[in-house]
Amino acid sequence: MADESLHTVPLEHNIDYHIVTLFERLEAMRKDSHGGGHGVNNRLSSTLQAPKRSMQAEIRTLEFWRSIISECLASFMYVFIVCGAAAGVGVGASVSSVLLATALASGLAMATLTQCFLHISGAHINPAVTLALCVVRSISPIRAAMYITAQCGGGIAGAALLYGVTVPGYQGNLQAAISHSAALAAWERFGVEFILTFLVVLCYFVSTDPMKKFMGNSAASIGCAYSACCFVSMPYLNPARSLGPSFVLNKWDSHWVYWFGPLVGGMASGLVYEYIFNSRNRNLRHNKGSIDNDSSSIHSEDELNYDMDMEKPNKYQQSQGTYPRGQSNGNGGGQAAGNGQHQAANMGQMPGVVANAGQGNYCQNLYTAPPLSSKYDQQQEPLYGGTRSLYCRSPTLTRSNLNRSQSVYAKSNTAINRDIVPRPGPLVPAQSLYPMRTQQQQQQQQQQQQQVAPAPQSSHLQNQNVQNQMQQRSESIYGMRGSMRGQQQPIQQQQQQQQQQQLQQQQPNMGVQQQQMQPPPQMMSDPQQQPQGFQPVYGTRTNPTPMDGNHKYDRRDPQQMYGVTGPRNRGQSAQSDDSSYGSYHGSAVTPPARHPSVEPSPPPPPMLMYAPPPQPNAAHPQPIRTQSERKVSAPVVVSQPAACAVTYTTSQGSAVTAQQQQQQQQQQQQQQQQQQQQMMMQQQQQHYGMLPLRPN
């Protein structure tokens, strides 16, 4: 394998990270369903529930501007109601009446406005609440700044409207402040604003928390908190409420106290609730820590097993050879033992077992291969070599592991074997789909050699049948005709012509008349048309032109391919069915004249196709077949362009003496021996167009 290195996946693209996030969100939804039985809690502000977005994208949203408008309108109504209640009591009213009117108006107004605008903007209606939410990162800084601006603007607008509609004699108590509060020092008033604002903001956080299980309505809780705090020396509790009357009446005495006290108290309340009293964050941190511990323990266990697997082959490599699982450096044993002790201590395991692993006394597990007891033992692969768990690293794959299960679409090794040079040796023909029974053909050949003809008139026909059967053995079932029918090697033509001349000289007294057309002299004498090299087995036959003299040979019937003449040609021959089996009839329109005095020329031998060489020896010869059986399995002989009509006539009535029969039998045996020798020479000269079989 070219590359066996392990690649780690980043945390953002790891499936474990997404699974943990999914479980966290499901837990939040479950807690929302359990604690959300009230309508106000289910309609929390989108500022607390919306996902984090960039400030530029947040400004472009409609929800952002709707929230700002709702905060401005709520602050306007709150300042107008609270300051109007204090001013309505009158200038000479008692302190208790002013305090009661202001506290009730503040609590009821805040409860009503919270119920109206909680699902839109969160119903802050107080810069201290907005700043506390910004500190704990519940809202963005740009939203907090816009909220505070809208709240201050709404407060100024409410105070201005109230100042305009108030009777001139009742404008003195417009600030809704008790007269004795002026006797207190600045730091005393700062402490009162800090403590009371801390309580109000804490009540807001608890009431609007969707994870908190409580009894009652969030709007009522917030209103009660404002009312209770207003009964204590009537503080402002809201910088926007102090800014509006001060701006309209132009009274700025110790105005910084009413800004810094509520803002600092609100920020302190938000931080305390977020990091101390917020159950959601505590559960989230606890779950995240437990998940990290579990994953770290799983990682440590897998790394421990992996390091042990990497270490053990390194020990046995020194004495028993290499190990196919992986490689490690020289310090792998010490590091694995040290890491194993540390990780085992974190997981609560026995460090002694892991420490002994570096010394060889380790515990066998399912994923490791047992050590080799001797050099004769074969190396065994682990029972399961895949990924052991969701969090562990896969072991280094080897070629042996890949050979276990190969896919259907596995890459073949044809490209590898393509460049391999075949081994030297004898050429072995490829095995055909249909088996070529060479042994049976050899047995038939031996039987035909031992067969003796009963009558002299059929001796030449029997020799022709032997040639046809020999031609059948030399042809393959996938054989095709060559591109030039009349081309053969000169040596084979000369040998076959000599054979035919000897046959004609040895049978001068037989009553057989043969007539054969001579081929054109240009085909026999032209050396360019004769093949000079190897003739391809799968050649394509070229169609002759109409002006060519060979076009008459292309009009043969399909029956003439097998050397059998049709019914229309049988009338021209006086032979029987058996004798006409081996006769060849040309495709000429007019039969040639018969001249017994002219010495016939030997016919061209049939073209030999590709075939495996027959074995010389046969164990069991088959029984002799008759002429009718040989007629059924008609041999296929490809006729040459120079072939012409040949007819044989036998004189069955002529008396033959026993001496002539013996001479003919001797001649036939000599001819058969010569034919066998010539066939062996031809087979040695044949070329095969097959490559040797490649080794697997």
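Note: Cβ is positioned from N, Cα and C throughout, glycine not excepted.
DSSP classifies E71 (mutagenesis position) as helix under the three-state reduction. Taking Cβ-Cβ distances under 8 Å and a sequence separation of 6 or more, the neighbours of E71 (mutagenesis position) in its chain are F117, S121, H124, I125, Y147, A150, Q151, G154. Among the mutagenesis entries in Swiss-Prot is E71 to D, noted as: Partial loss of transport activity and increased sensitivity to blocking by the magnesium ion.
Swiss-Prot lists E71 to K among its mutagenesis entries, and the accompanying note reads: Loss of expression in cell membrane.
Under its mutagenesis annotations, Swiss-Prot gives E71 to Q the following note: Loss of transport activity.
For the mutagenesis result E71 to N, the note given in Swiss-Prot is Loss of transport activity.
Secondary structure at D253 (mutagenesis position), as computed by DSSP, is coil. What Swiss-Prot notes for the published mutagenesis of D253 to N is this: No effect on transport activity.
One mutagenesis experiment catalogued in Swiss-Prot, E274 to Q, is accompanied by this note: No effect on transport activity. Look at E274 (mutagenesis position): DSSP puts it in a helix. Take the CB of E274 (mutagenesis position) and look out to 10 A: across all protein chains shown you find 18 other CB atoms.
Across the structure, D253 (mutagenesis position) and E274 (mutagenesis position) place their CA atoms 35 angstrom apart. The Cβ neighbour count for D253 (mutagenesis position), using a 10 Å radius and every protein chain shown, is 8.
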